[in-house]
Amino acid sequence: MEPGEVKDRILENISLSVKKLQSYFAACEDEIPAIRNHDKVLQRLCEHLDHALLYGLQDLSSGYWVLVVHFTRREAIKQIEVLQHVATNLGRSRAWLYLALNENSLESYLRLFQENLGLLHKYYVKNALVCSHDHLTLFLTLVSGLEFIRFELDLDAPYLDLAPYMPDYYKPQYLLDFEDRLPSSVHGSDSLSLNSFNSVTSTNLEWDDSAIAPSSEDYDFGDVFPAVPSVPSTDWEDGDLTDTVSGPRSTASDLTSSKASTRSPTQRQNPFNEEPAETVSSSDTTPVHTTSQEKEEAQALDPPDACTELEVIRVTKKKKIGKKKKSRSDEEASPLHPACSQKKCAKQGDGDSRNGSPSLGRDSPDTMLASPQEEGEGPSSTTESSERSEPGLLIPEMKDTSMERLGQPLSKVIDQLNGQLDPSTWCSRAEPPDQSFRTGSPGDAPERPPLCDFSEGLSAPMDFYRFTVESPSTVTSGGGHHDPAGLGQPLHVPSSPEAAGQEEEGGGGEGQTPRPLEDTTREAQELEAQLSLVREGPVSEPEPGTQEVLCQLKRDQPSPCLSSAEDSGVDEGQGSPSEMVHSSEFRVDNNHLLLLMIHVFRENEEQLFKMIRMSTGHMEGNLQLLYVLLTDCYVYLLRKGATEKPYLVEEAVSYNELDYVSVGLDQQTVKLVCTNRRKQFLLDTADVALAEFFLASLKSAMIKGCREPPYPSILTDATMEKLALAKFVAQESKCEASAVTVRFYGLVHWEDPTDESLGPTPCHCSPPEGTITKEGMLHYKAGTSYLGKEHWKTCFVVLSNGILYQYPDRTDVIPLLSVNMGGEQCGGCRRANTTDRPHAFQVILSDRPCLELSAESEAEMAEWMQHLCQAVSKGVIPQGVAPSPCIPCCLVLTDDRLFTCHEDCQTSFFRSLGTAKLGDISAVSTEPGKEYCVLEFSQDSQQLLPPWVIYLSCTSELDRLLSALNSGWKTIYQVDLPHTAIQEASNKKKFEDALSLIHSAWQRSDSLCRGRASRDPWC
């Protein structure tokens, strides 16, 4: 976006904020309450005013405080400087903005800006907003509209160092929002005209800050507030305001332009759960617009109000949270009233007597069938709003006229909802046979026996695992792994010759899967039929069998993992949902949960489900630890962050963004694909059990969270991956791709035999006292200019006795920095790919930002990183013999060959690392309880190979490899592969040390655990 467009957008947002405030004051004859810190209307205003004043600053960290002190009276400056909770100039800038709003003097200050352009150019770049005469004039005109609006803002607010407004979780629950404090006249008959005024005067401009930053209503501030003060990017010359003080772009705002807009995760109440939320926060619903929307829907067909129909649509778009709609009734049932579906059956039963009446607010005859549900929405929503009105949330009661046109008194509906009708007449209509029973779950019976709440437990497993026969952009189809496996059938994706033949004959494994799939579908249909019988009969006396089924579903609902049969494709007898555990699950205690709530969670009262240890880049040889955090709103992908913010949120994916989940070959990877495939995230599991555990946890989180059916498909055919792998194997084996059979595919660590053949090397991590391990001249990044240009300087670096010293020059004796590489001060080193200079790497420090260094060549950089990593792992690597470096890679086993290779996950291009013939293997050696094996090769083979040491992720993966090896070897020699135990103590110790190093190294790859595997992560 060009600089002029960015500035125009900022001023447009200010205009909308001011007009919104003016609309309240214009529509009210009584005295309007003062605006306070916690009011949402202040968030919008201060957010955009702060944008305007920050745009183009040369020094963002100082804010505009350095400028406004020249124009501000001495008493005000002293008042701001002595604030106890504001510690930075950026925070003082916003405190000054609050003071100017309190005094209604912001317009006067901007006039001083106009008269002192020379002073402005001292602190702003030339294309700043306040340095543009036209933009500053318009800015001043807009601000003049705030002259008669009363503000009572507290200046001493601790969040001002980080944001121009109060984060949601800072807001006291007992304080009413500005809209709740408005006089009743604003909520009454003037509501429609108020919103119409806002819509007309806004000239059809949306509340869209996507060019600048997400607005305060589009995301929660939880992921930004505790961090270092984030300020707008300084790419003023490029005209792109990529980051703002308000925080990173929210993923929800990226989807506003897509056709199938998703529901905001802010509304986490599942509409299919009967229990309503006890309180509704002001961030979830705005009472003024809730009531006005109902009134507008009731009056939409009146000829006098026809001119406001456009405004009604606009208000709905602005205040409703969009989602993928299955029907009109679903659309109206949930967005503003998450709990209103508890009365849905009553509304449907009431609507049966009015089938012939016109649908409310609908012009298309196609929606006539939905009229019974639609007509009931208005009164039920209004009634529910009045029922939930509490002293903490004053929702004004208003008269609803929509039911009067339909001949049904509102009092009857209220009586029915309050349980004053005969239970035998409740829910008189069964839902259509093609409708999922989750979308039409019954509501509260008037006099329900103390049974389980079956509307909360209906998870409709078939809605989640929609067995897609063909994945997008695939050539051939494959079977779904999540079909329940039969006796003797492997749980992994079939890749044996028999499975390949079945795929060719049955069109992707149809010979195996139809019967279990039909059985599962039949079970779901039978359960749905039982539910229909329950709806048709009196609810107070359901059948005993149905009680057991529904109670079982209810008992399963709170469990983080669903049943094995539903989720992971294994038989029911293999464990209950509560027993589904995996060693990669990280148990979060209260301290860690507090860290997550402060640094990660985006929503108020966001609930944690699972924290799972996974990784990325394994198949490419660039293994990095990743924590996958599942809440009721998002899938968070976490890396190790800076000291001030221990968790770095690499990505937050809303459940409503997920389109489908693709499982890789032999379930070694899981790919999350968002709507329109705009974002894809490949996660390494390297373990079949972990993949199943993750998928079960993901489904459970979505069902209990904000995602509504239909759930994302699970694609398990891995067709494209199979084709790419077959092509690679065919090229290496010099055969046709159709003749390739893959017996095993896994993500492993492999000791390169070329390094092993060189023999053991002395360990450099513990040099003799007084020796210098490494020294030399390097460049280090000294800072970054306001335009983003990096400044690099030379320095002399010495690594001695495990301590890294940085000197300005070779002749200096006083170091600029000294770091104990083996202690808590350092967390490791890694290659830096985001700098301007080549051959750059980072030394990760615990008490300050990373030290970024740059070498003259790739070889020099590799040598430095090797020495630094050895120094960091001093406490892990045993003294004496250092294990050979292990390469994270893919291991592929075919009918006659073994391959180790790297795979580019973007292009599916394979690069071979090592090849061996299966027939050349003479024996396999293992250690009981350890997840590694040694492949011994025959000495009389044509190609003499040293032993291969292969480390896997767990013992179950080792068993899978050994089974595939034995099966392939037996096919060749008709006898079992010789299996021995590792006898030599030195080798056993060496392998175990290497395994320990792998476990700690994949943590240290992102400075996890400060280089100590025994510590909890990121404490």
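Just so you know, glycine gets a Cβ as well, placed from its N, Cα and C.
For all the noted positions, this structure keeps the original residue and models no substitution.
Feature annotation from Swiss-Prot assigns domain 'RUN' to 36-158; the stated evidence is sequence analysis.
DSSP states for the domain 'PH' (771-873), grouped as helix (H, G, I), strand (E, B) and coil, give 16 helix, 49 strand, 38 coil. Annotation comment: Swiss-Prot describes 771-873 as domain 'PH'.
Among the mutagenesis entries in Swiss-Prot is Gly828 to Asp, noted as: Loss of interaction with sifA.
Where Swiss-Prot documents Arg830 to Asp as a mutagenesis experiment, the accompanying text is: Loss of interaction with sifA.
Annotation of the published mutagenesis Arg831 to Ala in Swiss-Prot: Alters interaction with sifA; the original residue is retained in the structure shown. Taking all protein chains in view, 12 other C-beta atoms sit within 10 angstroms of the C-beta of Arg831 (mutagenesis position).
Quoting Swiss-Prot on the mutagenesis of Cys869 to Asp: Loss of interaction with sifA.
Within the domain 'RUN' (36-158), the DSSP-based counts of helix, strand and coil residues read 77 helix, 3 strand, 43 coil. When the alpha carbons of Gly828 (mutagenesis position) and Cys869 (mutagenesis position) are compared, the span between them is 6 angstrom. You'll find the Cα of Cys869 (mutagenesis position) roughly 12 Å from the Cα of Arg831 (mutagenesis position).
Note on the domain 'PH' (771-873): mean pLDDT across this stretch is 83.
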